[in-house]
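Among the features that Swiss-Prot reports, ATP 1 binding site is placed at K168, V169, Y170, E171, E172, E175, K189, L190, E191, E192, D196. Summarising the annotation, Swiss-Prot assigns Mg(2+) binding site to E172, E175, E193, D196. Feature annotation from Swiss-Prot assigns ATP 2 binding site to K222, F223, E224, R225, R226, W253; the stated evidence is experimental evidence. Quoted from Swiss-Prot, the note on mutagenesis experiment R95 to A is: Does not affect nucleotide pyrophosphohydrolysis activity. What Swiss-Prot notes for the published mutagenesis of K119 to A is this: Does not affect the nucleotide pyrophosphohydrolysis activity. One mutagenesis experiment named in Swiss-Prot is K168 to A, and its note says Does not affect nucleotide pyrophosphohydrolysis activity. According to Swiss-Prot, the mutagenesis experiment E172 to A carries the annotation: Loss of pyrophosphohydrolysis activity against both ATP and dTTP. Quoted from Swiss-Prot, the note on the mutagenesis of E193 to A is: Loss of pyrophosphohydrolysis activity against both ATP and dTTP. Among the sequence features in Swiss-Prot, the mutagenesis site D196 to A is noted as follows: Loss of pyrophosphohydrolysis activity against both ATP and dTTP.
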Amino acid sequence: MNQIDRLLTIMQRLRDPENGCPWDKEQTFATIAPYTLEETYEVLDAIAREDFDDLRGELGDLLFQVVFYAQMAQEEGRFDFNDICAAISDKLERRHPHVFADSSAENSSEVLARWEQIKTEERAQKAQHSALDDIPRSLPALMRAQKIQKRCANVGFDWTTLGPVVDKVYEEIDEVMYEARQAVVDQAKLEEEMGDLLFATVNLARHLGTKAEIALQKANEKFERRFREVERIVAARGLEMTGVDLETMEEVWQQVKRQEIDL
């Protein structure tokens, strides 16, 4: 028995109506979904840390999620694991005609352009009414914003130069500050303008070839790393963070930044 068949057999036993695991038998697509998201982020974290031993385990956990969904779908007569494998295999062959058919592609740019063209044709066959119809609402907000913008760009609704993109960011900053400076701040309006600013910033990232979600993740990690070092230095001075003034913390923060730059 190969390892995939072993895993499928384990899943079947876990869901066995009579002798299976009580917890696994109770689960549904909806109850498992949050675990899928959690496992996905754990995979990303292992990649970011370049911990490949951990990555192997996390990928296994993520694969188990797929097997879990396949088992539940099979029980309901919808599809099984083989159907999932067939669907992705068909899609990969269909979207790589330069490998599996008589088409050709000279570089990655041509591959991506053809990929998007094929996806557009597939959406048309599904009778979707908008280029945005199948963008998951459950995506992280920055990632979803970038995908929305990319779809719009694919049909020509996009600036072709960087200047207007940058101007839009400054325009949205002005609108945020206008709302923030009102005598009575309308929080709903301020939130709306902040959203517009974030959306415009994501668009700038997209035009610069950067993935906004990844960029913010890295910024979070950098800030966390530096702040932990500030805490360490302050503690080494025999002080508590809550008892240190902002000026001192800023001085330590700049020290930490210089240390990183010098490395």
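Using N, Cα and C of the backbone, Cβ positions are placed for all residues, glycine too.
At each noted site, the model still has the original residue.
Structural mapping of features recorded in Swiss-Prot.
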residue : record               : Cβ neighbours (10 Å)
R95     : mutagenesis position : 18
K168    : mutagenesis position : 18
E175    : Mg(2+) binding site  : 18
K189    : ATP 1 binding site   : 14
E193    : mutagenesis position : 19
D196    : mutagenesis position : 17
K222    : ATP 2 binding site   : 12
E224    : ATP 2 binding site   : 10
R226    : ATP 2 binding site   : 16
W253    : ATP 2 binding site   : 17
Listed binding-site residues E175, K222, E224, filtered to Cα within 10 Å of E193 (mutagenesis position): E175
Distance, R95 (mutagenesis position) to R225 (ATP 2 binding site) (CA atoms, angstrom): 41
Which same-chain residues, if any, lie at least 6 apart from F223 (ATP 2 binding site) yet have Cβ under 8 Å of it: none
For E191 (ATP 1 binding site), the number of other Cβ atoms found within 10 Å of its own Cβ: 12
For Y170 (ATP 1 binding site), the number of other Cβ atoms found within 10 Å of its own Cβ: 11
D196 (mutagenesis position) versus K168 (mutagenesis position) - Cα distance in angstrom: 10
